[in-house]
Amino acid sequence: MTKDFKISVSAALISALFSSPYAFADDYDGIPNLTAVQISPNADPALGLEYPVRPPVPGAGGLNASAKGIHSIAIGATAEAAKGAAVAVGAGSIATGVNSVAIGPLSKALGDSAVTYGAASTAQKDGVAIGARASTSDTGVAVGFNSKADAKNSVAIGHSSHVAANHGYSIAIGDRSKTDRENSVSIGHESLNRQLTHLAAGTKDTDAVNVAQLKKEIEKTQENTNKRSAELLANANAYADNKSSSVLGIANNYTDSKSAETLENARKEAFAQSKDVLNMAKAHSNSVARTTLETAEEHANSVARTTLETAEEHANKKSAEALASANVYADSKSSHTLKTANSYTDVTVSNSTKKAIRESNQYTDHKFRQLDNRLDKLDTRVDKGLASSAALNSLFQPYGVGKVNFTAGVGGYRSSQALAIGSGYRVNENVALKAGVAYAGSSDVMYNASFNIEW
């Protein structure tokens, strides 16, 4: 194909030079008396050109074609080869740089060593544009119809592929592929994605990774994650069990201590109140008894005196009878009075004792209710503390060196729940930092921070 193409170009050059009456060649760099390319039957069989014994001169063929540089060639209507060794082939083609080549109608090689091949293709300095309407910036390469390498040192391969001007050192490969950043390789665009197939596994840090490698790493990561999760769960359970036992022991000791204290206080209070009641009842009973006895003595003495006086007045015969009647009456009154006093004392003491016991029971119940409320609050705090601890233990440590992570976790114990958030940083393979805070509602907040060294 390359050999045939060269032969075709040579034939086209010979035909154009023989047939165009308007072809011309300027003086060599303004030096007079130097002849241009001559075309004659004695020309070289391969090119149809014959040079005199002078420096090489440019050649042109076609209507208004212009070859101005040394060794330059312009073929086609208005074709222009402006600098040394430049080649412009095709109507309206332009090659303005040294060693530049423009092949195709309206093609433009606008810088040194620029090469274009295709209708209306354009290449800047050191650029290569192949395909109709293909265009490049300096040192760019564009291959394919309407392909554009607008950034320096960029490559666009494929129909309508495009590297934007601000995406230097980027490559777009494939039909309508577009780049979106510097130093990138694109094989599609935002709504057209393609796959790289038959990709070998990467071996260096800068190599691409294929799906097989990725799956293997995912499985390895999952295995490590599961192992680490199991270890963390076991540690969390052990920590929770230890804390639960410790908190439960403290709560039980506190409860036992407070219960014993409450019972002792209630016993002392009840004993003191009962003692006071008994003392009051005893004092009242003694007072009533003394009053009754004094009244009975006064009454008996009065009756005795009256009876004695009457007996003395009415005769000695009646004295014994009157005295007996007086004694019976006195005994009856004394017995009745004593029974009344004892009954009154018993009722008073019974009522006072019942009241004391009732008040003591009410006081004891109130204290126990207060103790229950405190224990309930203590249980709630313990549950929230364990839930916060579980949430903090669920936070992950970053595994990659130089990586910072942000992690969140939840935890619960019985009816309490907590939310924990935290962050960690792995300084290197042996040193890592981590901190977190947990919230369990109201003002219940727990936090931790850790520093890890491995070897």
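Quick reminder: no glycine exception, Cβ is built from N, Cα and C everywhere.
The annotation that Swiss-Prot gives for the naturally occurring variant Asp29 to Asn reads: In strain: Serotype O:9.
Here the residue is the original one, but Swiss-Prot notes a natural variant at this spot, Leu49 to Gln: In strain: Serotype O:9.
Here Swiss-Prot describes Ala65 to Cys as a natural variant; the accompanying note says: In strain: Serotype O:9. For the recorded site, Ala65 (variant position), the DSSP three-state label reads coil. Of all Cβ atoms in the protein chains displayed, 28 besides its own lie within 10 Å of the Cβ of Ala65 (variant position).
Record note (Swiss-Prot), mutagenesis Val155 to Asp: Less than 1% of wild-type collagen-binding activity. The unchanged residue is displayed. According to DSSP, Val155 (mutagenesis position) sits within a strand segment.
For Ala156 (mutagenesis position), the number of other Cβ atoms no farther than 10 Å from its own Cβ, over all displayed protein chains, is 33. Here Swiss-Prot notes a mutagenesis experiment, Ala156 to Asp, with the remark: Loss of collagen-binding activity.
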What is the separation, in Å, between the Cα atoms of Val155 (mutagenesis position) and Ala65 (variant position)?
32
What is the separation, in Å, between the Cα atoms of Ala156 (mutagenesis position) and Ala65 (variant position)?
31
